Amino acid sequence: MQNVINTVKGKALEVAEYLTPVLKESKFKETGVITPEEFVAAGDHLVHHCPTWQWATGEELKVKAYLPTDKQFLVTKNVPCYKRCKQMEYSDELEAIIEEDDGDGGWVDTYHNTGITGITEAVKEITLESKDSIKLQDCSALCDEEDEEDEGEAADMEEYEESGLLETDEATLDTRKIVEACKAKADAGGEDAILQTRTYDLYITYDKYYQTPRLWLFGYDEQRQPLTVEHMYEDISQDHVKKTVTIENHPHLPPPPMCSVHPCRHAEVMKKIIETVAEGGGELGVHMYLLIFLKFVQAVIPTIEYDYTRHFTM
């Protein structure tokens, strides 16, 4: 039944997006939405600092006139996913409800303190200097230094909206132990080793109706064979499956359909982050949008290790 409802909603939103005029005037600071031009600027910034992300065009017939032909959407491929969400030990302490007083019952962040369970996310820190412009340290160094550095726990909605938003995470874990454990299982030929070798292709598009970025993902098994929808749902927080995350057609690519993180809350979350930075005497530039965006969607896909940006500190 939920799939039918999502399908109807998806078709209605396609019509609504078609009829929605392109946003021309910046409303980033006021509402958290962005124009297509701002999306491109934020995408250029992401590509510059995280070269694993690249611009793409997609199908020629699906090119959007309000975006440059060669910058229709962003893509990063072969992103590792070593664990299923159900393999993350559940505890009431790990669950937080974001915006519980809204009409939809709030956004449930099931893994907002994943460091407790020993799950390490490959995330570095973004430095947000108080009363100064934002400085981003190049995250591409991860490719050369990931074996030498400790990596902080995953960022999430709870940190941004309810716990000071931009505080430094103290907990760090040695990821080499996790890698060694995975290798040991692989050498033993255990079934668990197969489950821990999935990869995902991730895409970021511009949603003209919601006027925000939108994340899409499609997964593959260890043989690079496409995962079924049910298997991809295993890598998504179960509180978001068929709610925040639905199966829809990519706006720039041919079928099969992909998992998509619904963008209806993105502008609201971004607006709160902007306000928090301003309260600390700083200013959040629109070029940082996608780097922050990739942070708060980790609550939805906590085991997909795509986010190589840095945490925020005030």
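Quick reminder: no glycine exception, Cβ is built from N, Cα and C everywhere.
Original residues fill every noted site, and no substitution is shown.
Non-local neighbourhood of Cys264 (mutagenesis position): Tyr210, each in the same chain, at least six residues away, with C-beta under 8 Å from its C-beta. Reduced to three states, the DSSP call for Cys264 (mutagenesis position) is helix. Look at Swiss-Prot and you will find Cys264 tagged as active site, glycyl thioester intermediate, backed by similarity to another entry.
Quoted from Swiss-Prot for the published mutagenesis Val4 to Lys: Reduces the amount of hydrophobic surface area available to partition into a bilayer. Does not affect the ATG3:GABARAPL1 intermediate. Rescues MAP1LC3B lipidation when transfected in cell lacking ATG3.
The mutagenesis experiment Val8 to Asp is recorded by Swiss-Prot, whose note states: Destroys the amphipathic character and eliminates lipidation activity. Does not affect the ATG3:GABARAPL1 intermediate.
In Swiss-Prot, a mutagenesis experiment is listed as Lys9 to Asp, annotated with the note Eliminates lipidation. Does not affect the ATG3:GABARAPL1 intermediate.
Recorded in Swiss-Prot as a mutagenesis result, Lys11 to Arg carries the remark: Rescues MAP1LC3B lipidation when transfected in cell lacking ATG3.
In Swiss-Prot, a published mutagenesis experiment is listed as Lys11 to Asp, annotated Eliminates lipidation. Does not affect the ATG3:GABARAPL1 intermediate.
Annotation of the published mutagenesis Leu19 to Lys in Swiss-Prot: Destroys the amphipathic character and eliminates lipidation activity. Does not affect the ATG3:GABARAPL1 intermediate; the original residue is retained in the structure shown.
DSSP gives Lys71 (mutagenesis position) a coil state; it is part of no helix or strand. Listed in Swiss-Prot as a mutagenesis experiment, Lys71 to Arg is described as follows: Does not affect ATG12 conjugation.
Under its mutagenesis entries, Swiss-Prot includes Lys83 to Arg with the note: Does not affect ATG12 conjugation.
Under its mutagenesis entries, Swiss-Prot includes Cys264 to Ala with the note: Abolishes E2-like activity.
Lys271 to Arg appears in Swiss-Prot as a published mutagenesis result, with the remark: Does not affect ATG12 conjugation. Less than 8 angstroms from the CB of Lys271 (mutagenesis position) sit Glu30, Thr31, Gly32, each of them six or more residues away in the same chain. The secondary structure of Lys271 (mutagenesis position), as reduced to three states from DSSP, is helical.
Taking each of the mutagenesis positions Lys71, Lys83 in turn and counting other Cβ atoms within 10 Å of its Cβ gives the largest count for Lys83. The two recorded residues, Lys83 (mutagenesis position) and Lys71 (mutagenesis position), have Cα atoms 32 Å apart. Annotation note: Lys83 (mutagenesis position) sits in a coil segment as assigned by DSSP.
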